[in-house]
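Marked as active site, nucleophile by Swiss-Prot: Cys32. The active site, proton acceptor annotation in Swiss-Prot covers His310 and is backed by sequence analysis. Annotation source Swiss-Prot lists domain 'USP' at 23-362. Here Swiss-Prot describes Cys32 to Ser as a published mutagenesis experiment; the accompanying note says: Loss of activity.
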Amino acid sequence: MGAAGSKLEKALGDQFPEGERYFGFENFGNTCYCNSVLQALYFCAPFREQLLEHYANNKADAEENLLTCLADLFSQISSQKKKTGVIAPKRFVQRLKKQNELFRSYMHQDAHEFLNYLLNELVEILEKETQATKADNETSSSPEKIANVLKAPLANGVHKEPIVTWVHKIFQGILTNETRCLRCETVTARDETFLDLSLDIEQNSSITSCLKNFSSTETLHAEDKFFCDKCCSLQEAQKRMKIKKPPHILVIHLKRFKYMEQLGRYKKLSYRVVFPLELKLSNTVDEYVDIEYSLFAVVVHVGSGPNHGHYVSLVKSHNHWLFFDDESVEIIEESAVQTFFGSSQEYSSNTDHGYILLYESLGTR
């Protein structure tokens, strides 16, 4: 790897970003799903900053969990004396396998499932830490408060305010589900949070068209009728989903694995789906405001089927695009990103397809 590392340093020359580190990850037998996602998260600037800050403030008394193992790995990379090389994320992978049997086998795993699990696990750890800190602060002020603090959450069935962690602040958006009764025209809106958007895909489409389909109006009729509270009965209705609060980091998962009933198994959709380097989010509640996003990472699935294959990642760092394939790290041209859109033909020799896209908000325009 020394040679490959120095090759990358030579390629970047005096353009090598000050203080940045580019390290490949060792593969522990089919852990490419994990390596590719971790590289994407490492180059997600707000995530890396918050994780390292949290680690610096809490490492003395922290018991080991996925958060401490991930922070330890990121800290290890950022504090390397060398600019390039290989690191073994052994402690993190061991902890992951210890906690979740799904990732224990040497079978091919799903990168999106892993990302989803990891973000939710980090949220849970941070929420528990916040609750513990609150309880400590309240009980330390006066001993007689202890009994009240323990009873408080149960009293009168009071709804507790949800805890907003730094993971929420980075990745969480809000969707609003609007349903319009076609008899009385009453609109019912229900909000739900998301950490990523999973989009259905079609051949020769784009992220913009996939997002439009995601927010398209659907008519509920026959056995799918909607119970209208105003009419007090089941009625035909129109339903649509819009983005009420766009996240700072928008994670898009392209649903490339589809269950084929006639085959009785999943099939990979190699469809060509164009994802732009700059994305305007238009399916928002406020239709007059376009939110602009910039692509900074792509997790790519390599292979023709869902149960085998490989994951790699493309990452944008300081205006350079890098290609991470386990231990290997190479610089690539920005134009090379479009080779991962997918295939126009069903049977193609190109099996490297964008699977998870990470965009950072540039704000409103």
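Cβ coordinates come from backbone N, Cα and C, glycine included.
Here the original residues are kept at every noted site.
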Original post:
Given Cys32 (mutagenesis position) and the residue listed as 'active site, proton acceptor', what distance in Å do their CA atoms have, once rounded to a whole number?
Top reply: 6
Subject >> Mean of pLDDT values spanning the domain 'USP' (23-362) >> reply: 90
Subject >> Which of Cys32, His310, all recorded positions, has a Cβ with the fewest other Cβ atoms inside 10 Å >> reply: His310
